[in-house]
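Novice: Before we start, here is the structure in question, set down as structure tokens.
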Amino acid sequence: MKALSPIAVLISALLLQGCVAAAVVGTAAVGTKAATDPRSVGTQVDDGTLEVRVNSALSKDEQIKKEARINVTAYQGKVLLVGQSPNAELSARAKQIAMGVDGANEVYNEIRQGQPIGLGEASNDTWITTKVRSQLLTSDLVKSSNVKVTTENGEVFLMGLVTEREAKAAADIASRVSGVKRVTTAFTFIK
């Protein structure tokens, strides 16, 4: 049997330390997000489960699966559908499917008619979301942890638990970010 060289042992130990550090940092980040989110942990879990259930229900429809690109976001039981479909009928069917999922209290259908966007536009959307979140984070007018940001084809969608004043400020901040074509809000208002 061949023994491991001291260098192999050292490299293995360093790699394992990196894995442990990544796991600890990742767990801390998730814990911090859960702690600062205004929703209860139970509601956060319910929303995550709702997203999975809606995605699963949509993926069972062969035409939607083949012809449309739909992303699902859930917040406080409200479901936001964004993406592209070739026609209004398919978009309406996606909304009906989402409404039939247990736990979906309300469905916002923001699916646009057209061809699904490509990887380049999807990457740009991720960058826009990052810029919007950064601007919200530095704002004194909005508690950024109360706002969920989704971007699709340059359109920014905002959801969350906010005051009316925070909602206006968040929409204004998002609208000023370069690359944003439009801002749509679906907030739940708190007093």
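Cβ coordinates are placed from backbone N, Cα and C, and glycine is handled just like the others.
According to Swiss-Prot:
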DOMAIN    46-115  domain 'BON 1'
DOMAIN    124-191  domain 'BON 2'
MUTAGEN   CYS19 to Ala  Cannot localize to the outer membrane
MUTAGEN   TRP127 to Glu  Loss of activity. Abolishes binding to phosphatidylglycerol micelles and localization to the division site
MUTAGEN   LEU137 to Glu  Loss of activity
MUTAGEN   GLY160 to Val  Loss of activity. Mutant cannot grow on 4.8% SDS; when associated with V-83
Novice: For GLY160 (mutagenesis position), what is the tally of other C-beta atoms lying within 10 angstroms of its C-beta?
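Specialist: Other Cβ atoms found within 10 Å: 27.
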Novice: Compute the C-alpha separation of TRP127 (mutagenesis position) from GLY160 (mutagenesis position), stating it in Å without decimals.
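Specialist: It is 20 Å, counting Cα to Cα.
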Novice: Hey, does DSSP put GLY160 (mutagenesis position) in a helix, a strand, or just coil?
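Specialist: Its secondary structure by DSSP: strand.
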Novice: Averaged across the domain 'BON 2' (124-191), what pLDDT does the model get? Just tell me the whole number, please.
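Specialist: When the pLDDT values over the domain 'BON 2' (124-191) are averaged, the result is 97.
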Novice: How many other Cβ atoms sit within 10 Å of the Cβ of LEU137 (mutagenesis position)?
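Specialist: A count of 12.
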Novice: Given LEU137 (mutagenesis position) and GLY160 (mutagenesis position), what distance in Å do their CA atoms have, once rounded to a whole number?
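Specialist: Here the two Cα atoms lie 14 Å apart.
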